[in-house]
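Novice: Sharing a structure below in structure tokens format, with a few things to ask.
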Amino acid sequence: MGARASVLSGGELDKWEKIRLRPGGKKQYKLKHIVWASRELERFAVNPGLLETSEGCRQILGQLQPSLQTGSEELRSLYNTIAVLYCVHQRIDVKDTKEALDKIEEEQNKSKKKAQQAAADTGNNSQVSQNYPIVQNLQGQMVHQAISPRTLNAWVKVVEEKAFSPEVIPMFSALSEGATPQDLNTMLNTVGGHQAAMQMLKETINEEAAEWDRLHPVHAGPIAPGQMREPRGSDIAGTTSTLQEQIGWMTHNPPIPVGEIYKRWIILGLNKIVRMYSPTSILDIRQGPKEPFRDYVDRFYKTLRAEQASQEVKNWMTETLLVQNANPDCKTILKALGPGATLEEMMTACQGVGGPGHKARVLAEAMSQVTNPATIMIQKGNFRNQRKTVKCFNCGKEGHIAKNCRAPRKKGCWKCGKEGHQMKDCTERQANFLGKIWPSHKGRPGNFLQSRPEPTAPPEESFRFGEETTTPSQKQEPIDKELYPLASLRSLFGSDPSSQ
């Protein structure tokens with residue numbers, strides 16, 4: 001960061017930090033904006049050291065300005081940052097970004113007027129293209145500088161890392177600024193993989209070339225001396241034209257920008273490829289119940305860039321779908337902001353929604369609205385703290401106990417109604433589930449059989465002689481008594497009917 005921070009000196013840095021991002025806004029430029037700009041320039045294969053001088057900033061602005069119409073918001077922010085930095089280097093007093101852009105536009109208009117005046121003075125009315133990579137040498141001839149390996153490497157790396165995501169299109173537009181059809185074909189030929197996408201791109205180029213030939217038929221008759229032939233669709237695509245012919249068309253008066261035309265065809269094909277590689281529709285982008293609003297906005301705008309629609313339609317999608325497809329928590333907040341809220345206000349308002357702090361606040365608000373204590377106890381599901389309603393044993397009414405009863409004292413036991421004892425000494429027992437008093441002290445309880453079943457077989461003594469009939473019956477009693485001891489039966493049921 002030290003190297004990037006050395007772009008401005010002490011006094012220049014103070015001026016930098018006083019310039020506002022927006023007219024009338026509170027936010028001002030910081031050192032982090034310079035660090036971000038230098039990193040973005042490295043992504044675009046541009047030397048960040050150019051930021052240290054005003055001339056370097058002017059060169060960068062000249063490269064970025066043609067791409068502002070088709071570039072992304074990041075590219076526009078980079079252009080604005082470098083424009084303000086240029087004004088600081090030039091010691092031009094500006095208060096905000098808009099004022100810096102106006103100063104640069106005014107300076108560019110002055111330089112154009114000077115160039116036109118100089119051309120009029122020298123009698124040269126032809127306007128010659130000075131776009132890189134076609135430059136004018138010392139002899140005044142227009143020569144072509146081949147595209148650098150560094151630019152090709154940056155393009156290949158973008159395709160390998162991003163595949164064909166929406167940000168590939170502005171990157172291609174920036175790297176191919178002012179390129180000839182031969183340079184554009186070199187960039188396309190360096191793409192090793194994604195041959196299916198390359199085949200789709202070739203088909204789109206062939207369709208556009210055929211449309212060009214249909215709209216621009218060849219004029220009959222010979223070509224006048226000193227005149228160039230009109231380019232066909234295949235000439236624009238660089239397949240049937242030489243580099244010298246391409247330079248001639250681009251520098252002719254009036255010029256035929258074959259490079260820009262071919263570049264427009266390629267971008268049209270890239271848009272189709274991006275749509276194929278991004279099959280998700282903007283209508284399917286919805287915020288998850290626990291997804292941060294910032295991540296949802298990132299997914300939304302990434303998918304929106306792949307949509308093939310006009311800017312008016314995209315603005316309508318942003319205003320409508322961004323709020324409509326948010327989760328219920330964020331949707332409530334966004335609707336409260338109103339339709340005129342900016343994206344910055346939305347992200348600030350929805351920051352932290354879905355986290356533990358937000359859930360705690362929602363729960364606290366819900367609990368504060370509940371004022372009935374009985375409702376709180378029902379929500380907790382805990383009934384142990386609820387008091388049972390008391391009932392007086394003397395008068396039978398609820399709300400007080402017998403000790404505090406004002407009615408005449410009832411005589412006798414409060415349980416059975418008999419006199420001679422109190423309720424604590426009452427011997428009456430409650431009825432069991434069969435409706436009978438238990439234990440009854442009258443034999444077995446009610447859920448036992450009250451009589452034994454009689455055997456259906458004939459008695460044993462009918463099969464024996466007279467002298468042996470009395471012996472088994474005498475021995476049967478002690479056996480029964482040993483099997484069912486009276487002590488254990490009394491402990492369970494009170495008394496045994498066999499002992500009675």
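Cβ coordinates come from backbone N, Cα and C, glycine included.
Pulled from Swiss-Prot, these are the listed features:
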MUTAGEN   SER67 to Ala  Loss of ability to fuse with target cell membranes and infect host cell
MUTAGEN   PRO166 to Ala  Loss of infectivity
MUTAGEN   ILE169 to Ser  Loss of infectivity
MUTAGEN   ASN185 to Leu  Loss of infectivity
MUTAGEN   ASN189 to Ala  Reduces binding to human NUP153 and CPSF6. Reduces infectivity to non-dividing cells. Retains infectivity to dividing cells
MUTAGEN   ASN206 to Ala  Loss of binding to NUP153 and CPSF6
MUTAGEN   ARG305 to Lys  Retains binding to FG repeats of human NUP153
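What's the neighbourhood like for these features in this structure?
Specialist: The secondary structure of SER67 (mutagenesis position), as reduced to three states from DSSP, is helical.
Cβ neighbour count for PRO166 (mutagenesis position) (all protein chains, 10 Å cutoff from its Cβ): 21. In three-state terms derived from DSSP, PRO166 (mutagenesis position) belongs to neither a helical nor a strand segment and is classed as coil.
A sphere of 10 angstroms centred on the C-beta of ILE169 (mutagenesis position) encloses 21 other C-beta atoms.
Within its own chain, ASN185 (mutagenesis position) has ALA237, GLY238 as residues 6 or more apart in sequence whose C-beta sits under 8 angstroms from its own.
According to DSSP, ASN189 (mutagenesis position) is assigned to a helical segment. Cβ contacts within 10 Å of ASN189 (mutagenesis position), excluding its own Cβ and spanning all protein chains shown: 10.
Cβ-based neighbour count (10 Å, all protein chains) for ASN206 (mutagenesis position) stands at 15.
Counting only same-chain residues at least 6 apart in sequence, those with a Cβ under 8 Å from the Cβ of ARG305 (mutagenesis position) are SER72, PRO166, GLU167.
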Novice: Between the Cα atoms of ILE169 (mutagenesis position) and ASN189 (mutagenesis position), find the distance and write it as a whole number of Å.
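Specialist: It is 17 Å, counting Cα to Cα.
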Novice: Between ASN189 (mutagenesis position) and ASN206 (mutagenesis position), how far is it from one CA atom to the other, in Å?
Specialist: 16
Novice: In whole Å, note down how far the CA of SER67 (mutagenesis position) lies from the CA of ASN206 (mutagenesis position).
Specialist: 25
Novice: For SER67 (mutagenesis position), which residues of its chain lie six or more apart in sequence with Cβ-Cβ distance below 8 Å?
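Specialist: SER67 (mutagenesis position) has long-range Cβ partners LEU75, PRO170, SER173, ALA174, GLU177.
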